[in-house]
Structure formats: structure tokens, C-alpha cells
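Reviewing the structure listed below.
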Amino acid sequence: MDDSVNTRYPILLVHGLFGFDRIGSHHYFHGIKQALNECGASVFVPIISAANDNEARGDQLLKQIHNLRRQVGAQRVNLIGHSQGALTARYVAAIAPELIASVTSVSGPNHGSELADRLRLAFVPGRLGETVAAALTTSFSAFLSALSGHPRLPQNALNALNALTTDGVAAFNRQYPQGLPDRWGGMGPAQVNAVHYYSWSGIIKGSRLAESLNLLDPLHNALRVFDSFFTRETRENDGMVGRFSSHLGQVIRSDYPLDHLDTINHMARGSRRRINPVELYIEHAKRLKEAGL
């Protein structure tokens, strides 16, 4: 078997908002775990809430890390978090750095999401609209977790939204600043408390006319619409997270021609991308291995 990405420590893929490990044959990290396994990596997908705040999800993740260490005898783990999964991973690394070898943020809103800001403004706190929307999205999150075989996971969509706004993440960053850049658009420290920090992300590039077959992807089209909600990082975002907002630790690249869902390999059949998202994970696993992680 190919052992080119047989990292020293296991890799945990941490999903984001409305995420899951798998529903039937459909994986959140589509084709990524399988590809890493085939290249010799030991990969796990933890079971955490589809919608909740960063700390609640992080506490769930930490418990599973302890269980995994007992099961496989690993001293530490490598965390790769997509979207809110990056904040979940950062929280665990901040409170238990001795258990974490590395944190990698993939399209993570490490300085908040302007889309979350707009959604937050659309609902007046305590009013009926907010209550109804929160109830519906929480129920949807519970439905997703039930479909994935985990119906008892706690869900709170309003807490999740508040945790992803610019203000919410700013408060989070004051408590857990590890790996953050000291200037907007810069890189953060590559290592803090013996934890290595990395990030990569993409942006939606070009006009609709230039995208040809990508216009067949309805999710990509929706993310293109969401781009109009951004003011600080207009045309420098992936539809959900701004380019510079994603920066953490060693920034591998933050302008891949990929939208927010492309980075977990969710593309409509027939659409085309110049970058293979799965290869980014394989390359990164090689990077972790070369770093002794």
C-alpha cells in the first residue's frame, strides 16, 4: 500500500455548520477520507453537532480525541477543520495543546463571516422571525444528524449563527488567539504551544460567462449570489468566507479558484475546476508527514 501520507499522528476531519460524517454513501468530506486512506493515512471523522457554538462542538471533539487516543494509542492528533470546523479545532488546540499536533483551517471563518453578519441583521433578537427561523434550522440540523445515525447530538442553530458573525468570532479570538495573524491579510505564527497551524481557502473568480460548465452547479451559483452580501471582501470570498478572514498560521494559499463547498470536493457532475480539492488534502498530509507530524 502507498504510504506517502502515512503521518505520525492520525488525521481527524472536522466538519462545519450543517455537517455530518456520512449520510448513506454521501460523505461531508467527499472522497477525501478514502483518498487519504488509500495513500496510507490513518483518518477519522469525529461525530459532532451539525449546528452549535464553537465551544460546544469543541467539547464533543475533545471527548472523542480522548477516546481515540485510548483506542489507537496515539499521543496526539492532526486536526483539519472545514468552515466552522476550523474554529472547533482551534478551540480544542487552545485548551488541550498537548493532545494536538496540528490545526489546519480549510475555508475557516477565522475572523468571522460577512454572510453570517447579514443573516444576523435580518433577524431582530427575541422577535418572532428569529424564533421561527432558529427553530426551523435547529430542526433541520437535528434531521441531518439523525440521518447520519446520531439523533441525540445537541443542536442550536442560533448559537451557531452568533458564533460565526464577525463580532462572535472576535470574542472567540480574544479568548483563543493561537495562530492568528497580527495584521489583516497576513500570516499567523506557524507554531504556538507546540501546535502547528496551517490554512488554505479559495475565492470565486471570474465572470459567469467565463465559467461555462460550472454554471450547471446550483450550489456554486448560490454561492455566487452570496458574494453580493460581502462588503469588506467583495469578490475576494468563496461565497461564505472572505479570503483574508480565512488566514491562520502558515497560509498555504487563500485564492484557489474554489468556492466554499468545492474545498470539500462537493461539485455538480459535469462542472469543472482547475484545482482538484482532494489533491490539496493529499499534498497537505505529505506536508504534515515531512514536518514529523
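Any Cβ shown, glycine's included, is placed from N, Cα and C.
What Swiss-Prot records for Ser83 is active site, nucleophile. Taken residue by residue with DSSP, Ser83 (active site, nucleophile) is part of neither helix nor strand, so it is coil. Taking a C-beta cut-off of under 8 angstroms and a sequence separation of 6 or more, Ser83 (active site, nucleophile) has the following same-chain neighbours: His15, Gly16, Leu17, Gly19, Val106, Ser107, Gly108, Pro109, Met240, Val241, His260.
Here Swiss-Prot flags Asp238 (among others) as active site, charge relay system. In sequence order, Ser107, Ser201, Gly202, Ile203, Ile204, Leu223, Leu258, Asp259, His260, Asp262, Thr263 constitute the residues six or more apart from Asp238 (active site, charge relay system) in its chain with CB-CB distances below 8 Å.
Residues annotated as substrate binding site in Swiss-Prot: Leu17, Gln84. There are 24 other Cβ atoms within 10 Å of the Cβ belonging to Leu17 (substrate binding site).
Marked as Ca(2+) binding site by Swiss-Prot: Asp217, Asp262, His266, Arg269. Using a 10 Å radius centred on the Cβ of His266 (Ca(2+) binding site) and all shown protein chains, the other Cβ atoms total 19.
Quoted from Swiss-Prot for the published mutagenesis Thr137 to Val: Increases the activity toward tricaprylin (C8). The lipase is slightly destabilized at 27 degrees Celsius. Under the DSSP three-state reduction, Thr137 (mutagenesis position) is assigned to helix. Taking Cβ-Cβ distances under 8 Å and a sequence separation of 6 or more, the neighbours of Thr137 (mutagenesis position) in its chain are Ala51, Ala157.
Where Swiss-Prot documents Thr138 to Asn as a mutagenesis experiment, the accompanying text is: Increases the activity toward tricaprylin (C8). The lipase is slightly destabilized at 27 degrees Celsius. Neighbour count (other Cβ atoms within 10 Å of the Cβ, all protein chains): 20 for Thr138 (mutagenesis position).
Swiss-Prot lists Ser141 to Gly among its mutagenesis entries, and the accompanying note reads: Increases the activity toward trilaurin (C12). The lipase is destabilized at 27 degrees Celsius. Other Cβ atoms within 10 Å of the Cβ of Ser141 (mutagenesis position), summed over all protein chains shown, number 24.
His266 (Ca(2+) binding site) and Ser141 (mutagenesis position) are 19 Å apart (CA-CA, integer value). Asp217 (Ca(2+) binding site) counts 23 other C-beta atoms within 10 Å of its own C-beta, drawing on all protein chains shown. Under a cutoff of 8 A between CB atoms, and with a sequence separation of 6+ in the same chain, the neighbours of Gln84 (substrate binding site) are Gly16, Leu17, Gly19, Asn54, Arg57, Gly108, Pro109, Ala160, Ala163, Leu164.
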